[in-house]
Amino acid sequence: MAGNFSEIESQGNISLKFGFLGLGMGGCAIAAECANKETQIKNNKYPYRAILVNTNSQDFNKIEIKNAGNVRKIQLEGYEQGAARNPQVGEEAFVKHETKIFETVKQEFEDRDFIWITCGLGGGTGTGALLKAIEMLYEHDYNFGLLLTLPRDAEALKVLENATSRIRSIAMNQEAFGSIVLIDNAKLYRKFEEENPSALANEYTSYSNKYIADALHEINLVTSSFTPFSDTHFDASEFAQVINTPGVLSLAKLELKSNQLDTENPLGYLTQLGNALEKGVLYDTEREELESAKKSALSIVTSPLRASRLYNFSFLNQMENFLKDRTPYVDERPIAPYVNKHTAKKEEDIVKFYSVVAGLPLPKRVSDIIDEITRIKEEREQANSKKSNAVLNKLFAFDDSVQEEKPKKKKLNFGAEPEAEVADDSQPTKKKLSF
């Protein structure tokens, strides 16, 4: 989704007013990037608000903020050096300043339709504060969901363990709040590497934050910016119902040229659409997971020229059957064909598909992280045991007993004129120690 906006699309209307509560370094960076999203809507250039909560004072200096009026920073005083990847410290810091944080939430998010708690799982501040932030919003009846990044396998063992520990706690209580959007850092990192092979390593963070912000912003535009072609559409109120659905939320997007959409031979483009649905924008979803979804929707956007030719009964029927096949047990699954009357000339031939699927189980990626933790621990134990045994074997083989040396026998001297013995009253030389 990132990088696919046209200037005209940025003039569209947003469906829902989002607030972002950023926790820790990663969460604050994502929240700030979401608040940086611009539109050309009159009196609403920056439609989103963010509150950034962190311990380490230096982290705030790394965050670019385009409109200070839409972003509030809360420094957790007394913890300026950070939480050192210790979630207990992050939780303690949040609890100590919870009153101040909640007062800011009331002030900044009073008119928000939905709040996203953003957090990079695995660290200290964000991971530690996450459960307390959930409790705070839940107890005060806010509509909210979670926007969480999953660590890559290359992260340290402690990071992986911190992340899985929090996911387990969240899973036990996920029916109490709205959707969970998971961002697989491993997936985004591979995408960045493929698209930017010569880029510097430190450019990835900026790329991923913008990618996440664009994905959420674009789907929020689609549901409110274009002209419905038929009586069936997916509006802002339905989008609100979807993101308020407990469980994991998957976003997907596919762009095809109109000549790739042969309604008489639909297998080709339906296969591509199915792959896009499973791959997702932010994390991969398996087909079996999609089948357990609670809600789904598919929006289609194209130019007026293509809409008049494409949106026939046969095509829309194929779309309905496709979504029914992929998400058979959902409560609702609207198919919404839209017309973008402001399509740029170069995009007149493009057809864009957007899907949202809610109420999903935790993805296989979480299981993969647990497997990675198990592998690291087993290999570490084997390595330590092997090294320890090698040292012990040497120690046990080492003979540290000292045998008493016999005095050397005096050489005989039968010379013609033997020298007279001279008494030596000096003390014997002390033997040096050798360890």
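The backbone N, Cα and C atoms fix where each Cβ goes, glycine too.
At each noted site, the model still has the original residue.
There are 24 other Cβ atoms within 10 Å of the Cβ belonging to N185 (GTP binding site). Here Swiss-Prot flags M25, G26, G124, T125, G126, N185, N209 as GTP binding site, drawing on similarity to another entry.
What Swiss-Prot says about the mutagenesis result for T125 to A is this: Abolishes plasmid replication. Retains about 6% GTPase activity, forms very few filaments. In the three-state DSSP scheme, T125 (mutagenesis position) falls into the helix class.
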Among all chains shown, work out which of the binding-site residues G124, G126 has the most CB atoms within 10 A of its CB. G126
Just name the most isolated of the recorded positions T125, N209, going by other Cβ atoms within 10 Å of its Cβ. N209
Listed binding-site residues are M25, N185, N209; which of them have CA atoms within 10 A of the CA of T125 (mutagenesis position)? M25
Return one of helix, strand or coil for G26 (GTP binding site), based on DSSP. helix
For M25 (GTP binding site): intrachain residues, at least 6 apart, with Cβ closer than 8 Å: N54, N56, D59, K62, G120, G123, T125, G126
Maximum Cα-Cα separation (Å), residues M25, G26, G124, T125, G126, N185, N209 listed as binding GTP: 19
